[in-house]
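Quoted from Swiss-Prot for the published mutagenesis THR35 to His: Lack of activity. ALA88 to Gly or Ser appears in Swiss-Prot as a published mutagenesis result, with the remark: Almost no change in activity. Looking at Swiss-Prot, the entry for mutagenesis of ASP271 to Ala or Asn says: Strong decrease in activity. The note that Swiss-Prot attaches to the published mutagenesis ASP271 to Glu is: Lack of activity. According to Swiss-Prot, the mutagenesis experiment GLU322 to Asp carries this note: Strong decrease in activity.
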Amino acid sequence: MSTPSARTGGSLDAWFKISQRGSTVRQEVVAGLTTFLAMVYSVIVVPGMLGKAGFPPAAVFVATCLVAGLGSIVMGLWANLPLAIGCAISLTAFTAFSLVLGQHISVPVALGAVFLMGVLFTVISATGIRSWILRNLPHGVAHGTGIGIGLFLLLIAANGVGLVIKNPLDGLPVALGDFATFPVIMSLVGLAVIIGLEKLKVPGGILLTIIGISIVGLIFDPNVHFSGVFAMPSLSDENGNSLIGSLDIMGALNPVVLPSVLALVMTAVFDATGTIRAVAGQANLLDKDGQIIDGGKALTTDSMSSVFSGLVGAAPAAVYIESAAGTAAGGKTGLTAITVGVLFLLILFLSPLSYLVPGYATAPALMYVGLLMLSNVAKIDFADFVDAMAGLVTAVFIVLTCNIVTGIMIGFATLVIGRLVSGEWRKLNIGTVVIAVALVTFYAGGWAI
């Protein structure tokens with residue numbers, strides 16, 4: 001006779017195809033917790049950035065958790081992929097500093113712009129345009145995007161703990177930070193520990209490292225302190241003003257605002273699409289043609305999350321590259337994403353706990369994932385010289401410009417021009433050329449973020 005737990009495990013396994021994809025329920029939950037810890041910083045960073053632009057931080061905190069929670073749960077249930085949704089940091093910065101502070105657009109109009117961006121983004125996804133872009137993504141550029149994102153993660157993590165800093169002097173743009181600081185030492189030691197644990201195939205090695213460093217930080221770092229467990233979420237500021245449903249769609253249709261909406265859409269299309277492709281590839285969730293399994297559902301969920309963001313008062317949403325931390329921990333199904341979503345909904349009431357995980361506890365995980373993504377170099381076909389070089393150009397300029405879309409644009413342009421100059425124009429397809437022209441025009445017109 002089967003026990004209730006066995007039946008539960010069986011139903012989970014059947015729904016999420018856990019065994020079929022070579023995983024276990026425990027492995028998926030650990031992967032989800034790993035991803036959550038790697039991206040929980042967003043509930044602090046996003047309210048802080050939008051708060052500088054006049055958004056009520058407490059209300060933004062709630063909205064950020066709702067977007068990440070519900071978006072990730074839908075991704076898991078519908079697309080069955082280990083991809084976590086959250087408010088995109090780059091698009092949050094654009095919303096706060098360019099739209100509101102730079103163009104002096106009101107908060108309701110900015111939220112209307114986010115909503116319109118989400119609607120256009122969803123139309124592009126639902127009509128198959130995003131899938132078409134993925135089908136016309138050259139192999140070199142696709143693998144180069146994965147390499148570039150890996151390098152980008154390494155730079156983000158190293159800069160976040162002060163290992164690499166902006167050069168205060170003339171010369172190169174970056175410089176070595178203070179190597180002897182506690183965050184830097186903990187990050188590098190943590191990276192080495194993760195590598196050792198992964199070599200030994202210790203289950204949940206990344207998660208154990210994050211928890212271990214957090215405990216060390218709580219003991220020795222005065223900036224990490226226990227301030228309680230529970231806190232009731234607030235949907236409005238101290239004056240009772242709520243962001244939910246406060247968007248001004250008609251204001252966002254103003255000709256002055258529309259170019260910014262289109263810039264958000266173009267950036268999201270290529271940034272998020274490249275991220276989803278890279279993380280799915282890292283998790284071996286591509287079919288025999290190199291396309292994402294149930295990719296259409298993932299792309300639509302990703303875009304619809306931005307519609308929800310505009311309604312509840314948050315920044316545009318996107319799949320987080322930190323999802324790769326979960327796939328590195330073994331996540332292969334939507335149960336990973338659902339775990340992330342449930343944890344974000346719980347953190348609504350446990351917000352003090354989010355401050356117990358310092359940046360230097362998650363930095364080693366991001367560094368390790370970045371290193372893993374560099375393995376995409378081995379997937380590049382160097383027998384096709386132009387395609388291979390375009391891929392490497394994509395990778396290098398993603399990290400040099402700190403912008404995924406810019407790297408993809410330069411990679412596409414390099415491929416098309418390289419094919420023409422080398423006499424290999426017959427290898428080009430119309431889709432690749434159209435995307436290259438669209439991206440170059442987007443940048444030449446000054447609309448890029």
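For all residues, glycine too, the Cβ spot is worked out from N, Cα and C.
Take the CB of ASP271 (mutagenesis position) and look out to 10 A: across all protein chains shown you find 22 other CB atoms. When the CA atoms are compared, the mutagenesis positions lying within 10 A of GLU322 (mutagenesis position) are THR35, out of the candidates THR35, ALA88, ASP271. Rounded to a whole number, the C-alpha distance linking ALA88 (mutagenesis position) with THR35 (mutagenesis position) is 15 angstrom.
Cβ-based crowding with a 10 Å cutoff singles out THR35 as the top-ranked of the mutagenesis positions THR35, ALA88, GLU322. For the recorded site, ALA88 (mutagenesis position), the DSSP three-state label reads coil. According to DSSP, ASP271 (mutagenesis position) sits within a helical segment. Counting only the Cα atoms, the space from ASP271 (mutagenesis position) to THR35 (mutagenesis position) is about 19 angstrom.
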